[in-house]
Amino acid sequence: MPNQMRVLDFGDGSVPIQLDYPDSKIFSKCSSYGDRVPGTHWNEITVHHKGRLEYSPNPEQIILDALYQAIDGADFFPVFYQRGKNMDTMLVRNCKAAIDKLFKQRLSINLKGGASIPISIQLGVAQYQRHQITPTFHIARVVTRLMKQLIQRDGVDGLLNLDNFGSHPEFKNLVVSLGNPSILMNVCQVIHNDDNERFRLNGFILSNNRIRDIRPLTLLANVDYALLDLRGNKIKSAERLCRALEQFRARELLLENNPIVKISNFPANIKSLESNFELVDGKPFNMLHKIFSPLDVEIDLEVDGARIDTNNMWKLPEFENSQHWHAFMIPDPSHEFNQEVFFDFFFIRLDPTLSNFYPCYYKYINTEHVFLVRNCFDQIAHLVNNCNLEMTIPTGDRIFRYYLRMNVSTVKQHHVDPEECIQKAVSQCYVAQNRMLNLERFHSRECLKDVMVSLSSPKILTYVLSVASRKFMTTCSEIRLCHNKVLVLDGAHVLGMMGCLRAVDLSHNWVQDLSSIHSLGNLPLKSLVLHGNKLCRNYRLPSEYVRAVKEVFPQLTTLDGVDLQTNPGQSLQKNFLCDTGAYELVGAFLENYLREFENDEFRHNLYKYYSENSIFTLTCNYNVVQNHQTPKILQRLSKYNRHARNLRNKDYSKASDGVFFGCTYIVEILLQLPRVTHDFHSLQTDVMHYNGKGAVIYVAGLLRDEPPSTRNGHGSKTDIGGVLLGFSRQFVVTFDEANLGLGKRARRLKIANERLHITNPSKTAIRNAFSVNFPDPSERQAEEDSLDVKDHKLLLFQEVTGLISTWVTSIVEEADWDFERALKLFIQKNADHEIPDLAFA
């Protein structure tokens, strides 16, 4: 509200600003402020947009970008920005150079599209007083705090996190954007002048700040950093970027989602930075390549094509015979869904009996999911006429309404052809040495990056299998289809041409019942893997599950890795999971943990699973039957009862005594517990919560408390043998680090809370105790590696150690091709100085 006398109290402890407008002169459409002097007092800038930006996604940002462009790096720190229907206002001070540049442009700013908006300036609207709000002070305070709170990301620590810097709550009364060169310079000066913290810095996260010019970073140059993250900014000029980073060095530079990466001569236009950065967006310079998408350079979604929405659905038949590209535009303002989850929901509405639907060139643009399709008019008509252009989210019964742009582009020679991509991908999936077609996570293949191939569609799955059948009809003996969200496989007849096919792996899919894969029963399969599908939960007992599968596949000899001829009626232990993504967690964590708990030599290694904030409790309600062995059983149970937190049997004032905190204390308690052996066949697992960041795991089953041994003159003597106990363990685990390991796909978990309970086993559990032999993994004889696997091990070992090929082969062969043993052998030899310098490449 310009010219209205008032007092601005920001409530942050600063002295209020009293707007009294002593000078009534308002400058507009002029190039000079005459005999007035801006001085150090507060000035008011008014932007007269007259509502022209009302329907723009972020009018304030559009105006600020135009102002930053006009002042061209001069000091400019707006305060108290106010949006209005016809005009926006802000206060500034100590910015004479910026005001001069605005007058030089006759108090007009140019928007990105070429339009101009007039502004007016009133000088000295309020007198500056000491301790009033000072933008530079607030900025320095936030930067200083962040420098003391450096973060770790992707295994790199010491990173200063300035992502979306202007969103910090301390700036609620300021306009802070690193897209303003003067503010970026101010931030760099604060960092440069902080000698106490500056030398701890290992990199900078400057993403999502609308930065165009990074010249201020020259202040921080001539130091070797690990990371410079500039993603999601407005960097467009390669020449300006290279000049600004001429002396800046870091292991990796991140430029994703900047205009510069969409320029036709990228990355050649930044080649001068090759000696400054090892990686750009995760790739070495020599592996960078232009990822083409017509959505980037050929299609303007605002003007190209004809819009179809719920208001003009009747126009759709006009495009029935069109061979052009059509764009789907699905609004998602908060980017709630990533690409994979979005398509999971979108595909629900497709009609499986109609044309194959291949979304191409998917991108999230502004606030919308966008992709292109062609040659599937019947599916489009179904989505328009039957689904009313609505995408339903089953959880919460939410609806996302969308629209189409038909005929946005003609088909050009260099555009993607989905079926050609599928044929190429299938060819690359065949492993000749093992005669196996590995279609696991088929949609993630590199040659399918521009097309979404969903094997949850029965027709698309049938097409993929028909391609495979024609290509490998006499050679393929096994097909892996795991992790593909397969719902139905009703076209397995196309595999009839594969005369050698004997094994199919359908694990970790979405198959609901055996009728969905009934067509596989016509093939002479000997091995089938189904675990990880919802159909496995349809059976209470393993024997029921095996019997049902054998009715459809009578010739099977192996089911889920279990030999049905040796162990008829038995299958792997059951898992009850709230999310099928937890299968990997259960397999990797639970078995390893219990194996290490069993082994006296390795139990101390459980230290790695706990942190200083971990909590452990133990309870025991084993009821002892009175007989001649009672004293000895009570003696054995005393090791559990000593640490048990049985509140019903103890004084409530000592309730906290049975709660153990911290990894050291917890492992000390675990080491005092007896040696045990778990009956892995008895285990029942329930993952009650899993979200990728943590999980709640409950496991129950049978264990054998092994007897302690005593020595006498006649050899070894034991007391009463092993005691069978029922047990349950509940783990609350969190993932504290991700993207670990050589493949950057490993995660490190920590147990936040654990409860161990000891009780009486059921009569059924005792009767079936240890009836199935689960050998220790360390005792299993490894199968001979194929030549292809050995070659991969040699290459990986060379990459890890840096040895020349002759030494690599020597050490790996000495370790009998066991990669873990080979690494330990290398470390030992290197420590003993047995490897000469000439052995390293």
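Even glycines carry a Cβ here, placed using N, Cα and C.
Fair warning: this is a prediction, and the values are worked out from it, not measured in the lab.
Under the heading domain 'RRM', Swiss-Prot lists 325-408.
Regional average pLDDT for the domain 'NTF2' (585-758) in the model is 79. The feature domain 'NTF2' is assigned by Swiss-Prot to 585-758, with sequence analysis given as support.
What Swiss-Prot lists as domain 'TAP-C' is 788-841.
In Swiss-Prot, the entry for mutagenesis Arg210 to Ala states: Abolishes RNA-binding; when associated with 236-A--A-240. The structure shown retains the original residue. A C-beta separation below 8 Å, combined with a sequence spacing of at least six in one chain, links Arg210 (mutagenesis position) to Gln61, Asp65, Ser177, Leu178, Gly179, Asn233, Lys234.
For Arg755 to Gly, Swiss-Prot lists a mutagenesis experiment annotated as follows: Retains localization to the nucleus and interaction with Panx. Reduces transposon expression after loss of gene. Arg755 (mutagenesis position) falls within a strand segment according to DSSP. Cβ neighbour count for Arg755 (mutagenesis position) (all protein chains, 10 Å cutoff from its Cβ): 16.
For the mutagenesis of Leu823 to Ala, Swiss-Prot gives this note: Reduces binding to Panx. The structure shown keeps the original residue. The DSSP secondary structure for Leu823 (mutagenesis position) is helix.
The secondary structure of Asp837 (mutagenesis position), as reduced to three states from DSSP, is helical. Note on Asp837 (mutagenesis position): other Cβ atoms within 10 Å of its Cβ, all shown chains, come to 5. For Asp837 to Ala, Swiss-Prot lists a mutagenesis experiment annotated as follows: Reduces binding to Panx.
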Including all protein chains displayed, how many Cβ atoms other than that of Leu823 (mutagenesis position) lie within 10 Å of its Cβ?
-> 16
Taking the Cα atoms as reference points, how far is Asp837 (mutagenesis position) from Leu823 (mutagenesis position) in Å?
-> 18
Write down the Cα-Cα distance for Arg755 (mutagenesis position) and Leu823 (mutagenesis position), rounded and given in Å.
-> 36
